[in-house]
Amino acid sequence: MHNMFPALTKTLSLQGYKIINSQTGSAAWSCGRRWFSSDKDDHDDVVTRIKIAPIKRTNEPLDKKRARLIYQSRKRGILETDLLLSGFAAKYLKKMNEEELEEYDSLLNELDWDIYYWATKNFKTSPLPDKWANSKLLKQLQEFSENKEKEILSMPDLSKYQ
């Protein structure tokens, strides 16, 4: 596999990326959160995902955790998810207990588009994993995403998180 793309392999290795040998034996490499493959027979319904292990935080004070989750809710990289999660966090984060904060933290470690599709109940595009099937937090996010008040979504002012 490394002989197929020697210059690319060296470049990606220098940047900390890994070339992964998929089940088909094709070369794959990451550019952000999207994967590219050398296999010309890839089907659109076959998704190769990147999984980066989240940083293990131990004994993180709740005020620091809330501040981090606010930041992570507001700065996702995809506008739709930024707007959805920032509004959700502004409304609910201050009321969450430690267990709910842990669950929300875990949700934020998922891919942006997956979060968006799960929140908008678009399971055909991104199937809901069993891990989230009975999540009260995800159900609350889905309800929030319905925008029953028909408000125009915008990034909440930081004072809304207090």
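Using N, Cα and C of the backbone, Cβ positions are placed for all residues, glycine too.
None of the listed substitutions appears in this model.
Arg68 to Glu appears in Swiss-Prot as a mutagenesis experiment; the accompanying note says: Loss of covalent FAD in SDH1. A C-beta separation below 8 Å, combined with a sequence spacing of at least six in one chain, links Arg68 (mutagenesis position) to Glu60.
According to DSSP, Tyr71 (mutagenesis position) is assigned to a helical segment. Taking Cβ-Cβ distances under 8 Å and a sequence gap of 6 or more within the same chain, Tyr71 (mutagenesis position) has no neighbours at all. Among the mutagenesis entries in Swiss-Prot is Tyr71 to Asp, noted as: Loss of covalent FAD in SDH1.
Within the same chain, the residues at least 6 positions away from Trp113 (mutagenesis position) whose Cβ sits under 8 Å from its Cβ are Ile78, Thr81, Ser126, listed in sequence order. A mutagenesis experiment is reported in Swiss-Prot for this position, Trp113 to Ala, and the note states: Loss of covalent FAD in SDH1.
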